[in-house]
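S.K.: Quick paste from Swiss-Prot:
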DOMAIN    37-500  domain 'Topo IIA-type catalytic'
VARIANT   Ala70 to Thr  In strain: UA67; confers resistance to nalidixic acid and ciprofloxacin
VARIANT   Thr86 to Ile  In strain: UA580R1, UA536, UA543 and UA549; confers resistance to nalidixic acid and ciprofloxacin
VARIANT   Asp90 to Asn  In strain: UA580R3; confers resistance to nalidixic acid and ciprofloxacin
ACT_SITE  Tyr125  active site, O-(5'-phospho-DNA)-tyrosine intermediate
Amino acid sequence: MENIFSKDSDIELVDIENSIKSSYLDYSMSVIIGRALPDARDGLKPVHRRILYAMQNDEAKSRTDFVKSARIVGAVIGRYHPHGDTAVYDALVRMAQDFSMRYPSITGQGNFGSIDGDSAAAMRYTEAKMSKLSHELLKDIDKDTVDFVPNYDGSESEPDVLPSRVPNLLLNGSSGIAVGMATNIPPHSLNELIDGLLYLLDNKDASLEEIMQFIKGPDFPTGGIIYGKKGIIEAYRTGRGRVKVRAKTHIEKKTNKDVIVIDELPYQTNKARLIEQIAELVKERQIEGISEVRDESNKEGIRVVIELKREAMSEIVLNNLFKSTTMESTFGVIMLAIHNKEPKIFSLLELLNLFLTHRKTVIIRRTIFELQKARARAHILEGLKIALDNIDEVIALIKNSSDNNTARDSLVAKFGLSELQANAILDMKLGRLTGLEREKIENELAELMKEIARLEEILKSETLLENLIRDELKEIRSKFDVPRITQIEDDYDDIDIEDLIPNENMVVTITHRGYIKRVPSKQYEKQKRGGKGKLAVTTYDDDFIESFFTANTHDTLMFVTDRGQLYWLKVYKIPEGSRTAKGKAVVNLINLQAEEKIMAIIPTTDFDESKSLCFFTKNGIVKRTNLSEYQNIRSVGVRAINLDENDELVTAIIVQRDEDEIFATGGEENLENQEIENLDDENLENEESVSTQGKMLFAVTKKGMCIKFPLAKVREIGRVSRGVTAIKFKEKNDELVGAVVIENDEQEILSISAKGIGKRTNAGEYRLQSRGGKGVICMKLTEKTKDLISVVIVDETMDLMALTSSGKMIRVDMQSIRKAGRNTSGVIVVNVENDEVVSIAKCPKEENDEDELSDENFGLDLQ
């Protein structure tokens, strides 16, 4: 037997320790680069990239019919991915799950698993096709935009990376465990990512704080609520962080007990396992107060119902559930990805800049490809044009040639053409010798020369290149405009979230059933007087909008209820929605008691002692209290006003105290006897206005009456007081419907009726009276006008926002409304047809408003 250790042996001796190290390192790099970690540019692991590319080549696209998943898996493992079919199918399934992917890359048909942990059906039963978004990952791949590499056996080629018009790594996130390292990148909102990228294009040196004005944080496909910004900021700054996510819940009231309903779960939480976990904790008496847990989820969404015992407090039970179950989880962020064949942890800004760099590279390569193609075509057309310009000579030359080669050589020699041009001339059909075909060739050549010039300019100009990226990003956003799902709330030990929230003007609406939302006021474009408006909210069949107002996101909202309680809430904590969104139940935002109803909502920026809060009730009562008495925030609220039986709040106004105003410190004065004037309306028709010093309160009634009296005649009283009479009604069925504060008699008061009839009137036309009088006519009411709805002070910097009973909002320039006298009706302000105006408010003007129509060009004058 030959000695294997002899010098003549072909066997090479190696050190086993070094061999193991080398082999393990090779294996590690293979797993890291070729399997477990995503590429930082397109956000895909090799298996995901190969699945999409195989579907693209196999024509299993979203514009075609579904194909069997087994066909896709077979194409992937046969052509690109030399691994087991199970691994490929599992990856395909996850790409189609809307609870795993924020924006699924594949549309599945059949059983693709569930949030309860159910497995997908076998690949022979399910079908799949590319989603519309995945086309954006592969667009322009046929234009030499990315490098191709040989597949595992060298028989075909596959893309090293996809062109990816979307920032897919941040969009859908990624998770994976490699050798000695792992990645866990959360998904994000497409709209926010694009807004951040557009800002970064305009501001190359933008800071993280600036970018986070647009990219608020992760947006998980299962929704939930993120508590705290510190973990998000740390993850975005360093690439590592921890994000606390809770289930989204609401409380429903039943007879003598509460019900906790889970609407959304933390990302990657198994719903069935969660229900089992809660049941086990109740059985072991680790959580008290729960009588039943059941799953009422359906195709509309998640609904896990937790019924409580009568004596149980929902807040305590809910806190225990968060503490003891997966209703609260922590998402550990590790933004690790492959770049230049090496793993690296990225910050948010680095990933955004890397995506923009990738897109620049793709667009440059695409432009070069299109330029070469255009130049090649122009070259051919130039040859054809030369031939057409010398058609008789060309025909004679070809006829006198013995063969094609001779003809080609003769054309090249005679006209200075290239071989390509000569071949194109020889291949040209006789039909192209017509005048029409000649014109087509000339037009095509002219267009090509313009296109060549455009493409050359792109390659020369960084600005044009970035403009192309901007246009593509805006196009993507318009195609896939999906609002954020996951809410982000402040944490008890968090930084001041207001530093990260822009102070924007919002329209806040609340419905009869207590659904509240905020919408940027810019979404309601100003319309011409008499316009029909835009739908402000979609309500349930038995619901309608009760009130709306405008406020800034940093303002504090004071909610006053029918029980006289006052609660607080920051505007930015109200979920932002679209114009037609239903909103969120207000009971999830403030601690209302059972059957308690909100009657007034007042926005304020501070609780200055120089300000007062004036309440007006339906029965004509006015009450004034120093605003500072409402600043001590408690979760159970504070007492705001005592109401008489059958009375309710109409409005509440914050008023700045007059500088020379002096208040009595003793008991309640009999202000009824401190009269200035108390003249009947009939005697005021020919009277001159009476001027006064200081602010005045102006209240109006449903039947068109009004009263103006000095603010100083309503002194400040305590929080729990009742108030005093503002106006006495002439008619039994009359009631107070609105009130404003007048600074001086030069101001204009805008009044509007239920049928959209309105006018502007100088405040001086309304005589000053004593508080508690019967008032004077504010608006002349008829069958065409119906009842008076309310009044506002005209402000040239503000627009009027009117709300109808069907939920439409219309924005009107107050200056476009005609001025009219006190005892008149006015003109059509809002065209309500069979609808009615139910509320009005003021909001800031927008710069790009439409021009208003003049009174001479529009409408009905009801003077």
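Even glycines carry a Cβ here, placed using N, Cα and C.
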S.K.: Quick one: give me the count of other CB atoms within 10 A of the CB of Tyr125 (active site, O-(5'-phospho-DNA)-tyrosine intermediate).
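M.R.: Cβ-Cβ neighbours of Tyr125 (active site, O-(5'-phospho-DNA)-tyrosine intermediate) within 10 Å number 13.
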S.K.: Tell me the Cα distance separating Ala70 (variant position) from Asp90 (variant position), rounded to the nearest angstrom.
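M.R.: Distance (Cα to Cα, whole Å): 12 Å.
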S.K.: Given the variant positions Ala70, Thr86, Asp90, which one's Cβ is surrounded by the fewest other Cβ atoms within 10 Å?
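M.R.: Sparsest of the variant positions Ala70, Thr86, Asp90 by Cβ contacts within 10 Å: Thr86.
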S.K.: Mean pLDDT for the domain 'Topo IIA-type catalytic' (37-500), as a whole number?
M.R.: 91
S.K.: Could you tell me the C-alpha distance between Tyr125 (active site, O-(5'-phospho-DNA)-tyrosine intermediate) and Ala70 (variant position) in angstrom, no decimals?
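M.R.: That comes out at 8 Å between the alpha carbons.
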S.K.: Round to the nearest Å and give the CA-to-CA distance linking Thr86 (variant position) with Ala70 (variant position).
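M.R.: If we compare the Cα positions of Thr86 (variant position) and Ala70 (variant position), the gap is 10 Å.
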S.K.: In which DSSP state, out of helix, strand and coil, do we find Thr86 (variant position)?
M.R.: helix
